[in-house]
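Swiss-Prot has this to say about the protein:
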type    : residues   : note
BINDING : R119, T182 : 4-aminobutanoate binding site
VARIANT : I342 to M  : In RNA edited version
Amino acid sequence: MIITQMWHFYVTRVVLLLLISILPGTTSQGESRRQEPGDFVKQDIGGLSPKHAPDIPDDSTDNITIFTRILDRLLDGYDNRLRPGLGDAVTEVKTDIYVTSFGPVSDTDMEYTIDVFFRQTWHDERLKFDGPMKILPLNNLLASKIWTPDTFFHNGKKSVAHNMTTPNKLLRLVDNGTLLYTMRLTIHAECPMHLEDFPMDVHACPLKFGSYAYTKAEVIYSWTLGKNKSVEVAQDGSRLNQYDLLGHVVGTEIIRSSTGEYVVMTTHFHLKRKIGYFVIQTYLPCIMTVILSQVSFWLNRESVPARTVFGVTTVLTMTTLSISARNSLPKVAYATAMDWFIAVCYAFVFSALIEFATVNYFTKRSWAWEGKKVPEALEMKKKTPAAPTKKNTTFNIVGTTYPINLAKDTEFSTISKSAAAPSASSTPTAIASPKATYVQDSPAETKTYNSVSKVDKISRIIFPVLFAIFNLVYWATYVNRESAIKGMIRKQ
């Protein structure tokens, strides 16, 4: 009985298992796992299954990978301490300059400021490569991992490499191993000035650069586009207020020192000073001061205060102008063209003051009789016959009685020309009284007031003529010299 029940239990269990296995919608144990959300994302990208999704181009990724491997291969074993062609050939560095701004120029410090794009090109056999691109633009950080020329500026006082917002440097590598290295620089360079012709002077401000350590047997420099086109100045690049940029001359020099001979590249920028400012500030005031000093020649010689004021004021004015003209110049030991002009103007002004002193010294400031001395006039008065009546010490003029005062005669007091004329034309009864005797000279014998000195008459002509001749010679000399210098620069 028990065996029969166990048999039915096993048969029933087997039948149930068979029924479960054949029912639809059922899964096996390996497929019974529920699908995760991540599985859906992996299978559905943008509404498409992976087998229908578009292919992503991988050219850029391939180029980056290729050039990364190329650079790694080039820099592997590369020694940036050794120049290209060491022991075999001389390294040639080709250069050119683009000037973005020129100026300002400092006369007192004798220096100028220039902002340039400085380009250098050289060939390095170790950096040849073969890739999908012929020219490979590189980051400026790579410049520290390869050899670069040790170029420096011989006459540079201070040079600044711009670093905002990143270092302003450009590095390009050509597949044949040629490199282009460009940087933006602001250079403060010396400009030796010879101020003998100031302010009509012309200067040649040099810019010199070359290798610091390599002699001409190792590194040489040359101009990339020749001497005519290797240095270019932007049309709006002038930052000059007192100068005109006439042009530039490019050249090459060899300098010798105790360590060897070096190649030096030179560029001379020719500057011409603008004279307008100095004409207004110095030349015109000097000319007007000289003319003002010569006005005193037209004042009468008796106007001592007026002529003294003219002379002293003009001398002090010229002194002030000469001091102010030197403030904008370095303290040079020689005289400039402006110094000579101011000195001559000062001489004219001072001579006008000396001329007045001479006239005032040799001219009588009195009303004395012309051609006769006072004692002679008194003797003539004594010899005149007097009336037998009682001596009267008065004389009558136009019905008025005046006492005769001989003390005033001894002090050179006379009657002016304006008073002498009506006295001569008056009636005899109005001139003299029978009680007195009055001695009267003719109008021709009376000294004239406001008389003009012969020295003043000559000075009115000599001084203006000499000053005009000086200006003619001065300006003609320096204008012709300026034209000759400009012509020479154009030829160069």
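Each residue, glycine too, has its Cβ placed from N, Cα and C.
At each noted site, the model still has the original residue.
Secondary structure from DSSP puts R119 (4-aminobutanoate binding site) in a beta strand. Its Cβ placed at the centre, T182 (4-aminobutanoate binding site) has 17 other Cβ atoms within 10 Å.
In the three-state DSSP reading, T182 (4-aminobutanoate binding site) counts as strand.
Separation of the C-alpha atoms of I342 (variant position) and T182 (4-aminobutanoate binding site): 50 Å, rounded to the nearest whole number. Neighbour list (R119 (4-aminobutanoate binding site), Cβ cut-off 8 Å, at least 6 residues apart, same chain): T95, D96, I97, Y98, L180, Y181, T182, T224.
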